[in-house]
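Q: Annotated active site per Swiss-Prot: Asp358, Asp726, in sequence order, evidence recorded as sequence analysis. Taken from Swiss-Prot, the feature Zn(2+) 2 binding site covers Cys56, Cys59, Cys79, Cys82, and the record attributes it to experimental evidence. The feature Mn(2+) binding site is assigned by Swiss-Prot to Lys500, Asp524, with similarity to another entry given as support. What Swiss-Prot notes for the published mutagenesis of Pro557 to Thr is this: In fra5; dominant negative effect on cellulose synthesis. For the mutagenesis result Cys621 to Ser, the note given in Swiss-Prot is Unable to localize to the plasma membrane and impaired function as cellulose synthase; when associated with S-623; S-624 and S-626. Abolishes S-acylation. Under its mutagenesis annotations, Swiss-Prot gives Cys623 to Ser the following note: Unable to localize to the plasma membrane and impaired function as cellulose synthase; when associated with S-621; S-624 and S-626. Abolishes S-acylation. Experimental mutagenesis at this site is recorded by Swiss-Prot as Cys624 to Ser, annotated: Unable to localize to the plasma membrane and impaired function as cellulose synthase; when associated with S-621; S-623 and S-626. Abolishes S-acylation. According to Swiss-Prot, the mutagenesis experiment Cys626 to Ser carries the annotation: Unable to localize to the plasma membrane and impaired function as cellulose synthase; when associated with S-621; S-623 and S-624. Abolishes S-acylation. Quoted from Swiss-Prot, the note on mutagenesis experiment Cys1022 to Ser is: Impaired function as cellulose synthase. Abolishes S-acylation. Unable to localize to the plasma membrane; when associated with S-1026. Listed in Swiss-Prot is the mutagenesis experiment Cys1026 to Ser, annotated as follows: Impaired function as cellulose synthase. Abolishes S-acylation. Unable to localize to the plasma membrane; when associated with S-1022.
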Amino acid sequence: MEASAGLVAGSHNRNELVVIHNHEEPKPLKNLDGQFCEICGDQIGLTVEGDLFVACNECGFPACRPCYEYERREGTQNCPQCKTRYKRLRGSPRVEGDEDEEDIDDIEYEFNIEHEQDKHKHSAEAMLYGKMSYGRGPEDDENGRFPPVIAGGHSGEFPVGGGYGNGEHGLHKRVHPYPSSEAGSEGGWRERMDDWKLQHGNLGPEPDDDPEMGLIDEARQPLSRKVPIASSKINPYRMVIVARLVILAVFLRYRLLNPVHDALGLWLTSVICEIWFAVSWILDQFPKWFPIERETYLDRLSLRYEREGEPNMLAPVDVFVSTVDPLKEPPLVTSNTVLSILAMDYPVEKISCYVSDDGASMLTFESLSETAEFARKWVPFCKKFSIEPRAPEMYFTLKVDYLQDKVHPTFVKERRAMKREYEEFKVRINAQVAKASKVPLEGWIMQDGTPWPGNNTKDHPGMIQVFLGHSGGFDVEGHELPRLVYVSREKRPGFQHHKKAGAMNALVRVAGVLTNAPFMLNLDCDHYVNNSKAVREAMCFLMDPQIGKKVCYVQFPQRFDGIDTNDRYANRNTVFFDINMKGLDGIQGPVYVGTGCVFKRQALYGYEPPKGPKRPKMISCGCCPCFGRRRKNKKFSKNDMNGDVAALGGAEGDKEHLMSEMNFEKTFGQSSIFVTSTLMEEGGVPPSSSPAVLLKEAIHVISCGYEDKTEWGTELGWIYGSITEDILTGFKMHCRGWRSIYCMPKRPAFKGSAPINLSDRLNQVLRWALGSVEIFFSRHSPLWYGYKGGKLKWLERFAYANTTIYPFTSIPLLAYCILPAICLLTDKFIMPPISTFASLFFISLFMSIIVTGILELRWSGVSIEEWWRNEQFWVIGGISAHLFAVVQGLLKILAGIDTNFTVTSKATDDDDFGELYAFKWTTLLIPPTTVLIINIVGVVAGISDAINNGYQSWGPLFGKLFFSFWVIVHLYPFLKGLMGRQNRTPTIVVIWSVLLASIFSLLWVRIDPFVLKTKGPDTSKCGINC
């Protein structure tokens, strides 16, 4: 899609369009050659799935299947090059020492049931060719087929030599002839194999070797690898978890069998809370059983897909940026995000940036226009000097030596000029913001005098404007810029718009019509690209021929700027991103967290991952004790749908084709062009499509009624039903059998802003928790959804269940935080007097908790300070935001009372941490304040009671005081937040404190702790001699 001359606004019926030029036709890809075995010289061949056979996933040493199987059966079972033990691959028999792997599931080959004679015959034939040369001539390949390296990706094969077909250009390397032996005999094969092994170390490069052989071998190797946690770190951690589970069971048994008869209410409440905490701990702990890390190889990605002199074969990527309210999400923040996207280290023709303005704000539109103009200067500057990060606001405010590693003589001069250009750009944006603060009575007017179509934000047509791209002009150095598209979907009264999820689905459809990239990057407007190679990092997984087929998305961790040094309110959330997410990556992949995620478009369309040969389900029919019938899978997959469409023909075929097209329209909507794009797995727009028709369809697919009677939001795209649509969307993909990847490059891929103010932070946590409660009560709850097919792994289900259950922990947590004060005020306790033996249970439990935390920090690299801040805010958020989320969720489910969430403000104060000390009153502050005062009153009452009754009461008091102080210490950051910068409590909090203190003072007087508890004779009756 090319840059248009003006804004395109209209609905499906209005047909308001502008004329644009033809789209650039996609460049053809070249056919590429195959590979040959380093041992016998035979062609390596294909796997059972049609991919190039790779014997060793670690080094990619070229070996054909017969040599690979012989080495596993008769040899050392190790790769000749890297000495790594060969793993069993699909289509090969098992040997002693093989591990069970769920992805290799072919019983017909696994136990070597048949085809033994065929394999020996093929081996003998391969050796005959191996004596002659390192490859075959064109006459040996009857069909002219070459094994594709890019599985499920772009069409075309990977080059291993110069040309195709003749000896001069092909890969042609002489090898020493093997000793003559009967070609078909097993002994001859073994003799030649052993001879090759003995001579392998002495075979040096020949004079006529291809100089690119080293690069080719490097390009054949995997684009990424798993890095398991060292066994010395993870094994003790697992043993302590098991020990803690046993200790917890013994502790709970003791608690249940030893009630406190004079305080049954307190005892029963505490036991129920402890059981709930145990269940919550299990759901949180065991998904961290298999943590892994990953490494990517960007150089191999370039060697494989960016070969010199050939078309760039990296996959196109559509980038989505969403914004709603420019007053809470400043245009300057959004502009920096867009500029960092346009300046990414990725081919410009492969990048398209779509900005969704769900508030239909003219301020956002005009600021994006200014951003497009500034990008013509900023993008070439970034690429010329390779600066990081490529968001100008963050780059120019970095307090580092910006001259480090810079050798270009004009860098300083051009940097100063660019900084001045950016400052002028900021002034223009600020002027637009100031102008937008006063809305005219007649509404906004565009520069050409026409009214702004989005003056009524709840009733306006769809709008599209293409700012940059193929026909949008060039940068200051004459180079093309990535495409930049402004999108505002149509809104009309009476239609449900589904907030952010609906806006994202509209972007998916618009991009599907205009560019249709096979991959999509989703970013919030305040999350800029901090690592210009972030998309390349994701492509190392998504375009990997071995693992990319079943990957639905690559999730990056969230990192933040502008957080205070102590991270008072645990904004960095490193415990979740550096511990929990690594654990999930070892199971079925991390959950989707709403931003910083690269999706596979086909996964968002509801398709299932491609299926390889699977072991048949053993459903015995009674006629055979070993084998059964294969269970039929009635779920539709993309391959089935493509096959059905391709098989149609004749009169009946036309009828079936019509029915199939109607089914597609019921699924994807009534846009034939968009439906066609969903079947293009490799992406791209049909060359025959007219740009005017594409623009008309783009307006159509963002119309307010397009999703009616379709599966958008239920099975396709971002899933509706919760304000935390990210959890639901990732959950649906995992239930279909996809897996996700967690990518943590050394330089953080994306960075955003976090609410450092206490009230804003609690409101953010409230929104997340409310979304979890909505999912818990919906039909997509992990407790009962997704069991059919068994594609969601159990530990992954545990993790998803924990994401929906955790808000309910607020109820027992609140009760447990109040119990210490009640015990101090009533002089009772939740446990009976314990013996020396029983005290071992408590000591063991506390020790196991401490050791588990220490070992977890050891393998994850999280600091103890970050862990402690997370624990503190877990209590603060648990007794405030999570509690309110449960109440609001129940009101919404039971009474139908809906609660609208507010967008978290991204504005910054002139002071670096001005927002940190600002006090904003919210009802979320009431429960923690109440708990804090109750415990302080309880501590004072307990100490006064002990002083009044003598030293014999100090022993039992220490346990109660420790219990209460533990609660107060967890709430300390909350107390500092209430005090603010001036270390004085705001008036509203003082009023609440006095009110609550008065209530508990009356309660204290009723208990009367200063009066002697022992009863004696009445002096009025016995006289002075009593």
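Numbers here mean position along the shown chain, with the first residue as 1.
Including glycine, each Cβ sits where the backbone N, Cα and C put it.
Don't expect the noted substitutions in this model, because it carries the original residues.
Show me how these features fit into the shown structure, please.
A: Less than 8 angstroms from the CB of Asp358 (active site) sit Ser322, Thr323, Val324, Ser488, Arg489, Lys499, Lys500, Ala503, each of them six or more residues away in the same chain.
A 10 Å cutoff on Cβ-Cβ distances gives Asp726 (active site) a total of 24 other Cβ atoms nearby, all chains included.
Sequence-distant contacts (6 or more apart, same chain, Cβ under 8 Å) of Cys56 (Zn(2+) 2 binding site) comprise Ala63, Cys79, Gln81, Cys82, Thr84, Tyr86.
In this structure, Asp524 (Mn(2+) binding site) is part of a beta strand by DSSP. Cβ environment of Asp524 (Mn(2+) binding site): Val321, Ser322, Thr337, Gly594, Thr595, Gly752 lie under 8 Å away, each six or more residues apart in the same chain.
Sequence-distant contacts of Pro557 (mutagenesis position), defined by Cβ-Cβ distance under 8 angstroms and a gap of at least six in the same chain, are Phe577, Asp578, Met581, Gly596, Tyr742, Met744, Pro748, Ala749. In this structure, Pro557 (mutagenesis position) belongs to neither helix nor strand by DSSP; it is coil.
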Q: Would you mind listing, in sequence order, the residues at least six apart from Cys59 (Zn(2+) 2 binding site) in the same chain with a Cβ closer than 8 Å to its Cβ?
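A: When sequence neighbours closer than 6 are ignored, Cys59 (Zn(2+) 2 binding site) has Cys79, Gln81, Cys82, Thr84, Gln221 within Cβ distance under 8 Å.
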Q: Around the Zn(2+) 2 site formed by Cys56, Cys59, Cys79, Cys82, list the extra residues of the same chain whose Cβ is within 8 Å of the site's Cβ centroid.
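A: Output for this site, in sequence order: Ala55, Asn57, Glu58, Gly60, Phe61, Pro80, Gln81, Lys83, Thr84.
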Q: Looking only at Cβ atoms, how many others are within 10 Å of the one on Lys500 (Mn(2+) binding site)?
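A: If we count other Cβ atoms within 10 Å of Lys500 (Mn(2+) binding site), we arrive at 21.
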Q: Could you check the binding-site residues Cys79, Cys82 and say which one's CB has the most other CB atoms within 10 Å?
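A: Of Cys79, Cys82, the one with the most crowded Cβ is Cys79.
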Q: Check the DSSP secondary structure of Lys500 (Mn(2+) binding site), expressed as helix, strand or coil.
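A: Helix, per DSSP.
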